[in-house]
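Reading through the structure tokens given below for one structure.
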Amino acid sequence: KTSTRTRCAFEVAARDQGAGVTYLEPSASQIGHKESIKDTARVLGRMYDGIEYRGFAQETVEELAKYAGVPVFNGLTNEFHPTQMLADALTMREHSGKPLNQTAFAYIGDARYNMANSLLVLGAKLGMDVRIGAPKTLWPSENIVARARAVAEETGGKILLTENTKEAVKGADFIHTDVWVSMGEPKEVWQERIDLLKDYRVTPELMAVSGNSKVKFMHCLPAFHNRETKVGEWIYETFGLNGVEVTEEVFESPASIVFDQA
């Protein structure tokens with residue numbers, strides 16, 4: 001998959017440590033096209049000391065890790081976004097004012113994909129109070145939830161899945177969301193998602209429901225919060241929404257810590 005923040009973060013970090021970096025563009029690589037993942041892994045593992053992979057299938061990054069013989073970092077798959085979790089955990093620790101195992105956060109929106117899955121597992125591992133607010137059809141898979149609950153039993157974490165946004169955000173220290181349509185999905189799914197999620201936007205009113213004057217807003221970016229992008233303008237012209245998963249008022253408010261997070 002294409003990347004802005006994840007690629008830049010890896011490249012800057014590597015160069016800060018004196019490492020060289022090679023970027024293989026999705027359209028310019030033969031990975032999975034003319035050459036299998038297994039063969040690619042064994043070639044790159046002989047040339048490089050580490051590999052960061054950002055793509056679609058979780059199985060692909062796991063196969064790379066199995067055969068490369070060097071550390072492989074998951075820069076994002078459809079299922080998980082672990083390096084973003086490092087940034088999210090650090091950001092919450094910086095802004096919480098209390099230990100993470102005494103911190104509550106809510107994720108609002110489409111919870112089937114990498115961000116909600118990863119936040120669920122992250123929160124469970126850190127013993128946090130995790131709430132997912134989403135239509136039941138857009139909840140994480142039963143397998144992911146079961147894994148998170150098993151971890152939470154050991155760490156003292158709490159996990160709540162609910163269709164009620166007010167229940168999800170009540171008492172929360174942080175409110176997360178993400179885009180409603182992911183990379184690679186066709187435009188045709190927008191209408192369906194908007195119909196399902198129109199009551200799951202992060203608005204000033206929803207932030208206030210937390211009852212926490214210090215509640216913070218988080219988003220891994222990019223966000224559709226206004227009409228200042230081609231997609232944002234298309235959404236406005238097609239569906240009449242100025243801002244989708246989050247309003248401009250919340251995104252640009254003092255409660256927003258998205259750029260610290262990014």
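Glycine residues also receive a Cβ, built from the backbone N, Cα and C atoms like all the rest.
Substitutions noted, but not modelled.
Feature annotations, courtesy of Swiss-Prot:
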- 3-7, Gln30, Arg54, 81-84, 219-222, Thr247: carbamoyl phosphate binding site (BINDING)
- Gly50 to Ala: In strain: NCTC 10294 (VARIANT)
- Ala57 to Gly: In strain: NCTC 10294 (VARIANT)
- Thr60 to Val: In strain: NCTC 10294 (VARIANT)
- Ile108 to Val: In strain: Vedros M601, LCDC 81-176 and NCTC 10294 (VARIANT)
- Asn114, Asp178, Ser182, Met183: L-ornithine binding site (BINDING)
- Glu205 to Asp: In strain: Vedros M601 and LCDC 81-176 (VARIANT)
- Val209 to Ala: In strain: Vedros M601, LCDC 81-176 and NCTC 10294 (VARIANT)
Taking 8 Å from the centroid of the Cβ atoms of Asn114, Asp178, Ser182, Met183 as the cut-off, which other residues in that chain fall inside it around the L-ornithine site?
Leu76, Asn78, His81, Tyr113, Met115, Val179
Cα-proximity to Pro222 (carbamoyl phosphate binding site), 10 Å cut-off, over recorded positions Thr60, Asn114, Asp178, Met183, Glu205, Val209:
Asp178
Among Asn114, Asp178, Ser182, Met183, which the record lists as binding L-ornithine, how far apart in Å are the two most distant Cα atoms?
12
In this structure, which of the recorded positions Ile108, Met183 has the fewest other Cβ atoms within 10 Å of its Cβ?
Met183
Find the one among the recorded positions Asp178, Ser182, Met183, Glu205, Val209 whose C-alpha lies closest to that of Arg54 (carbamoyl phosphate binding site).
Met183
Distance, Gly50 (variant position) to Cys220 (carbamoyl phosphate binding site) (CA atoms, angstrom):
24
I'm trying to understand the geometry here, so how far is the Cα atom of Ile108 (variant position) from the Cα atom of Gln84 (carbamoyl phosphate binding site), in Å to the nearest whole number?
17
Comparing local Cβ density (other Cβ atoms within 10 Å) for the recorded positions Ser3, Thr60, Gln84 points to Gln84
Please tell me which one of the binding-site residues listed here (Ser3, Arg5, Arg7, Met183) sits closest to Gly50 (variant position), measuring Cα to Cα?
Arg7
